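So that you can see what the record holds, here are the features copied from Swiss-Prot:
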- Cys36 to Asp or Gly: Loss of calcium flux and chemotaxis in response to CCL20 stimulation. No effect on cell surface expression (MUTAGEN)
- Cys36 to Ala: No loss of calcium flux but loss of chemotaxis in response to CCL20 stimulation. No effect on cell surface expression (MUTAGEN)
- Cys57 to Ser: No effect on calcium flux and chemotaxis in response to CCL20 stimulation. No effect on cell surface expression (MUTAGEN)
- Cys131 to Ser: No effect on calcium flux and chemotaxis in response to CCL20 stimulation. No effect on cell surface expression (MUTAGEN)
- Cys138 to Ser: No effect on calcium flux and chemotaxis in response to CCL20 stimulation. No effect on cell surface expression (MUTAGEN)
- Cys288 to Ala, Gly or Arg: No loss of calcium flux but loss of chemotaxis in response to CCL20 stimulation. No effect on cell surface expression (MUTAGEN)
- Cys336 to Ser: Reduced calcium flux and chemotaxis in response to CCL20 stimulation, and reduced CCL20-binding. No effect on cell surface expression (MUTAGEN)
- Cys348 to Ser: No effect on calcium flux and chemotaxis in response to CCL20 stimulation. No effect on CCL20-binding and cell surface expression (MUTAGEN)
Amino acid sequence: MSGESMNFSDVFDSSEDYFVSVNTSYYSVDSEMLLCSLQEVRQFSRLFVPIAYSLICVFGLLGNILVVITFAFYKKARSMTDVYLLNMAIADILFVLTLPFWAVSHATGAWVFSNATCKLLKGIYAINFNCGMLLLTCISMDRYIAIVQATKSFRLRSRTLPRSKIICLVVWGLSVIISSSTFVFNQKYNTQGSDVCEPKYQTVSEPIRWKLLMLGLELLFGFFIPLMFMIFCYTFIVKTLVQAQNSKRHKAIRVIIAVVLVFLACQIPHNMVLLVTAANLGKMNRSCQSEKLIGYTKTVTEVLAFLHCCLNPVLYAFIGQKFRNYFLKILKDLWCVRRKYKSSGFSCAGRYSENISRQTSETADNDNASSFTM
């Protein structure tokens with residue numbers, strides 16, 4: 001073999017050029033190392049990602065802030081599911097606030113911020129993903145108790161509702177623990193003449209095995225185990241709804257199912273690409289063309305994964321009737337405050353009190369249902 005041999009301890013990233021081994025003749029086992037340039041992938045990422053991240057940041061921040069404001073104005077109407085959805089909105093807000101940094105990094109082709117910022121932003125993404133999956137698991141279990149275990153629902157949920165804040169704190173804590181490897185291994189370092197913010201495992205023995213181990217643990221606890229819980233819960237939920245033929249129950253669960261499906265549709269493609277990338281680590285016979293394809297796919301699916309941050313508020317607005325009503329009330333109240341007084345003569349305060357009174361009356365009709373999913 002001519003040329004330099006590949007170091008199997010290196011953990012390749014799809015944005016870096018590397019050497020591939022190709023046969024020099026059909027009958028010869030000799031091969032030579034050729035440089036696989038991923039400049040096309042980097043150029044595509046430099047143009048596509050900043051625009052996509054900017055749009056996701058604007059719409060995600062606006063939508064999730066409105067969700068938090070809506071919950072804040074109508075906090076008496078919360079159920080356990082509402083508390084989980086509120087925490088998911090907070091996680092999404094924290095996440096989209098990091099996107100401008102990544103947009104700048106892709107646009108400039110280098111990580112221009114500090115090493116501490118690199119670790120922090122990478123960690124926030126991992127925590128957001130794991131927290132979202134665990135909260136969706138909690139939502140699924142809450143809906144399972146409310147619908148499948150209807151006879152026990154009131155007793156169980158009435159005991160658990162006051163503890164919803166503790167449950168959310170546990171979820172956040174587990175998310176931090178699951179994502180701890182992200183804070184440890186991600187760092188700013190120089191490669192091919194520019195600084196990057198990527199995982200670096202060269203400080204440990206057998207870095208490829210370490211990367212596979214960390215990736216496996218994150219996927220296991222942050223994706224596959226929650227997914228199994230959701231499949232179990234929603235299988236019995238759908239079975240119960242089909243048997244009940246209750247349109248009101250169908251409306252109550254519709255928004256939750258939509259949120260789960262959208263989240264999985266956004267996250268599964270990118271995680272499958274990461275699995276393929278991990279499976280290719282250390283292989284000598286990696287095709288340059290296939291690596292370019294993986295690079296393009298990773299860029300697009302990553303944007304798709306981030307897109308869920310601004311899709312959840314849209315789902316609430318178009319599917320959740322009570323959320324839509326509450327949101328419209330807030331808009332009317334804000335408009336009323338701006339105008340101070342309507343031509344009819346009654347004040348904004350009176351109108352707001354009327355809205356609150358109506359909201360409280362509506363909530364009393366169904367204390368056990370999620371106010372944002374009916």
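Any Cβ shown, glycine's included, is placed from N, Cα and C.
Note that the coordinates shown come from a computational prediction; the quantities given were computed from them, not determined experimentally.
Using Cα positions, the member of the mutagenesis positions Cys36, Cys131, Cys138, Cys288 nearest to Cys57 (mutagenesis position) is identified as Cys131. Annotated pair Cys36 (mutagenesis position) and Cys288 (mutagenesis position), C-alpha to C-alpha distance, rounded: 6 Å. In this structure, Cys36 (mutagenesis position) is part of a beta strand by DSSP.
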